[in-house]
Amino acid sequence: MNILVADDEEMIREGIAAFLTEEGYHVIMAKDGQEVLEKFQDLPIHLMVLDLMMPRKSGFEVLKEINQKHDIPVIVLSALGDETTQSQVFDLYADDHVTKPFSLVLLVKRIKALIRRYYVIEDIWRYQDVTVDFTSYKAHYKNEEIDLKPKELLVLKCLIQHKNQVLSREQILEEISKDVADLPCDRVVDVYIRTLRKKLALDCIVTVKNVGYKISL
């Protein structure tokens, strides 16, 4: 689980990162708005903690750009706790607003709550005539069991966890690497996707030219 922490104040940035690292999350840090956008090109980001007032690009500007390409939970940090600021934040589809100063313990609890809301997948996933059991790694299409490899189902699970978010082949492989050893070149993702589409008729898996794949749900 990759969490991006963006704040131009080093003490705040590193304090949040330390707490999250202790909880087992992988933390990426950014000190300004432009760096935030660059980080999104390097790694799949699952959740972002974003300060509003940053150099180069403000949190408002970052939110506008991120919303065009990614669907991830965002917690906004701000020294401004007035109704107008909070209204603007939620208008840009942020999930939560935390006013500085704040409790790190409570912030981490808010983060965990958002992760549960966004990313906890039921053991059984259903889409039209498809049923997938991610516990037993079995899939059925029109009540008939379909022969699929665990790697193919891991790719499907990865896309579901990032629903409506475009992932590159490299990002998909990185996501499933903790479960699969000795991964081949990234083009094997094309084979996995082709198999999922063919055997399960998953028209919800969309190819984004020159970028990668996403699942539209």
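Backbone N, Cα and C define each Cβ position, glycine as well.
Unsubstituted: the structure retains its original residues.
According to Swiss-Prot, the feature domain 'Response regulatory' maps to 2-115. The average pLDDT the prediction assigns to the domain 'Response regulatory' (2-115) is 92.
One mutagenesis experiment named in Swiss-Prot is D51 to A, and its note says Has no effect on phosphorylation of RR06 by StkP. Listed in sequence order, the residues of the same chain lying 6 or more apart from D51 (mutagenesis position) and placing their CB within less than 8 Å of its CB are A6, D7, D8, E9, I12, G59, V76, L77, S78.
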Residues of the domain 'Response regulatory' (2-115) by DSSP state, where helix covers H, G and I: 55 helix, 24 strand, 35 coil
